[in-house]
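J.: Annotations per Swiss-Prot:
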MUTAGEN   Glu34 to Ala or Gln  Decrease in the production of the first ring
MUTAGEN   Tyr35 to Thr  Strong decrease in the production of the first ring
MUTAGEN   Tyr35 to Ala  Abolishes the production of the first ring
MUTAGEN   Trp63 to Asn  Decrease in the production of the first ring
ACT_SITE  Ser67  active site, proton acceptor
MUTAGEN   Arg69 to Ala or Asp  Abolishes the production of the first ring
ACT_SITE  Arg69  active site, proton donor
MUTAGEN   Trp108 to Ala or Leu  Strong decrease in the production of the first ring
MUTAGEN   Gln110 to His  Strong decrease in the production of the first ring
MUTAGEN   Asn136 to Ala  Decrease in the production of the first ring
BINDING   Asp358, Gly384, Asp385, Phe386  S-adenosyl-L-methionine binding site
ACT_SITE  His405  active site, proton acceptor
Amino acid sequence: MAARTDNSIVVNAPFELVWDVTNDIEAWPELFSEYAEAEILRQDGDGFDFRLKTRPDANGRVWEWVSHRVPDKGSRTVRAHRVETGPFAYMNLHWTYRAVAGGTEMRWVQEFDMKPGAPFDNAHMTAHLNTTTRANMERIKKIIEDRHREGQRTPASVLPTELHAQQLLLLAASGRLARIVHVLTELRIADLLADGPRHVAELAKETDTHELSLYRVLRSAASVGVFAEGPVRTFSATPLSDGLRTGNPDGVLPLVKYNNMELTRRPYDEIMHSVRTGEPAFRRVFGSSFFEHLEANPEAGEFFERFMAHWSRRLVLDGLADQGMERFSRIADLGGGDGWFLAQILRRHPHATGLLMDLPRVAASAGPVLEEAKVADRVTVLPGDFFTDPVPTGYDAYLFKGVLHNWSDERAVTVLRRVREAIGDDDARLLIFDQVMAPENEWDHAKLLDIDMLVLFGGRERVLAEWRQLLLEADFDIVNTPSHTWTTLECRPV
């Protein structure tokens, strides 16, 4: 069965600049981290052939191939395909550009099928292409936005302008936009538009809503690229709205719902309390900590665990479960939720066994997950609290996935020291799957999540230097070079 990837990013720059930079083939070695050479071979009426040559891969191998590319600036589209397909039965690419709030949206779709006997199947290649595409998009975005800023650095650019006012207005109104997206998510509009454009009257009938009111909400969402308005009040899907479809593994549907729950929304009314005191506003609003509230409210707790499981799946798709785990035979996942992440590691490495430790309410949900992955016979499930119960000994890898950012430095050091005591003199590794914040002035979702940590949990996101200091206090040293956003910090005891 054929495979497909679909990724997009918004570049804060005008279309002309985005188009010119991304379609300058001979400059691609600067844009794309994996390309060493790009050469245009021949040009015809509708396009051109060009050759790409990669930098050496992890095994020292260099790859090259010829593709045909047809750019159409008028329609803001590019179509391309590989002429020399290599391990692919075929590879087709479609790029589109669209003006949206905040700049130019650049969308890349790749459709392909692997040849029988190729070293990777469609699923592995899909995961690889998604990872490299997202990384390259972020790289290209930064290059173009840096060039755009350089071009704008005139005395006039520092004066208040209509553009600056509109951007600030959009930020100030973002709370309204979040509620609009949530309402459209609850109505499953993205699912209803999955098969093509529809009139608002049809959508209102299917969702049991007031037609004019639904139109006004959809019109507002379309103004920022979430759905697109067509003639006579029809609406269609967009790359942004596709992220709201049910079952989309690359979507953000659970995040939208999570951000609009009472337990995440109400504490933001008291954010000033957190800013003035450094304490989480959650306790001021609900009278307990976030996790105490989940224990007392099982329905909210179950949703939170489902939400965390969704992000576990995203991390596996992004390759974090493949970070050299073949080295380890006994793996302890501390705070591992329902065990899905650990199960994917064990499925990939049948020689290994695992331990899953989490609070009793959470650990109780692991059985079906481990059974479905066919690894239940290789996992010990240990209900417990790693702050108060003994951390198991005798493992050669200890994992924390999305756990330590929930806690203050003081609390995080406490649990890290308990892991260090459990390791003792063993030759074990601590693997932290978490976020490393990008440098100052760069967009990074972790910088928004850091405010969640402040307001809801009393935890924090960290830059690399802060991670190093935190781990040093617990007698660990980082031995790899972590990237930004979600990444792996591999630590050895010292």
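Using N, Cα and C of the backbone, Cβ positions are placed for all residues, glycine too.
Where a substitution is noted, the model still shows the residue that was there originally.
Are these features on the surface or tucked inside, and what touches them?
T.: Cβ-based neighbour count (10 Å, all protein chains) for Glu34 (mutagenesis position) stands at 16.
When other Cβ atoms within 10 Å of the Cβ of Tyr35 (mutagenesis position) are tallied across all protein chains shown, the result is 17. Look at Tyr35 (mutagenesis position): DSSP puts it in a strand.
Residue density at Trp63 (mutagenesis position): 13 other Cβ atoms are found within 10 A of its Cβ, drawing on all protein chains shown.
For Ser67 (active site, proton acceptor), other Cβ atoms within 10 Å of its Cβ number 20. In this structure, Ser67 (active site, proton acceptor) is part of a beta strand by DSSP.
Residues near Arg69 (mutagenesis position) in space but far in sequence (CB under 8 A, at least 6 apart, same chain), listed by position: Ile25, Gly47, Phe48, Asp49, Phe50, Val78, Arg79, Ala80.
Cβ contacts within 10 Å of Trp108 (mutagenesis position), excluding its own Cβ and spanning all protein chains shown: 21.
When secondary structure is read from DSSP and collapsed to three states, Gln110 (mutagenesis position) falls in the strand class. Neighbour list (Gln110 (mutagenesis position), Cβ cut-off 8 Å, at least 6 residues apart, same chain): Arg4, Thr5, Met91, Asn92, Leu93, Leu129, Thr133.
The Cβ neighbour count for Asn136 (mutagenesis position), using a 10 Å radius over every protein chain in view, is 19. DSSP assigns Asn136 (mutagenesis position) to a helix in the three-state reduction.
The secondary structure of Asp358 (S-adenosyl-L-methionine binding site), as reduced to three states from DSSP, is extended strand.
His405 (active site, proton acceptor) falls within a helical segment according to DSSP.
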J.: With an 8 Å cut-off on Cβ-Cβ distance and a minimum sequence separation of at least 6, pull the same-chain contacts of Asp358 (S-adenosyl-L-methionine binding site), or say none.
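T.: Asp358 (S-adenosyl-L-methionine binding site) has long-range Cβ partners Leu334, Gly335, Gly336, Gly337, Ala366, Pro383, Gly384.
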J.: Counting all other Cβ atoms within 10 Å across every protein chain shown, which of the binding-site residues Gly384, Asp385 scores highest?
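T.: Comparing the binding-site residues Gly384, Asp385, the most crowded Cβ belongs to Gly384.
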J.: Excluding Asp358, Gly384, Asp385, Phe386, please set out which residues of the same chain place their CB within 8 Å of the center of the CB atoms of the S-adenosyl-L-methionine site, keeping sequence order.
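T.: Filtered neighbour residues, in order: Leu334, Gly335, Met357, Leu359, Leu382, Pro383, Phe387, Thr388, Asp389.
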J.: By a simple count, how many Cβ atoms lie within 10 Å of the Cβ of Phe386 (S-adenosyl-L-methionine binding site), its own Cβ left out?
T.: 21
J.: In angstrom units, rounded to an integer, how far apart are the Cα atoms of Trp63 (mutagenesis position) and Phe386 (S-adenosyl-L-methionine binding site)?
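T.: Between the alpha carbons of Trp63 (mutagenesis position) and Phe386 (S-adenosyl-L-methionine binding site) there are 47 Å.
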J.: So the record assigns Asp358, Gly384, Asp385, Phe386 to S-adenosyl-L-methionine. If I measure every Cα pair among those residues, what is the longest distance in angstrom, as a whole number?
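T.: Binding-site diameter by Cα atoms for S-adenosyl-L-methionine: 8 Å.
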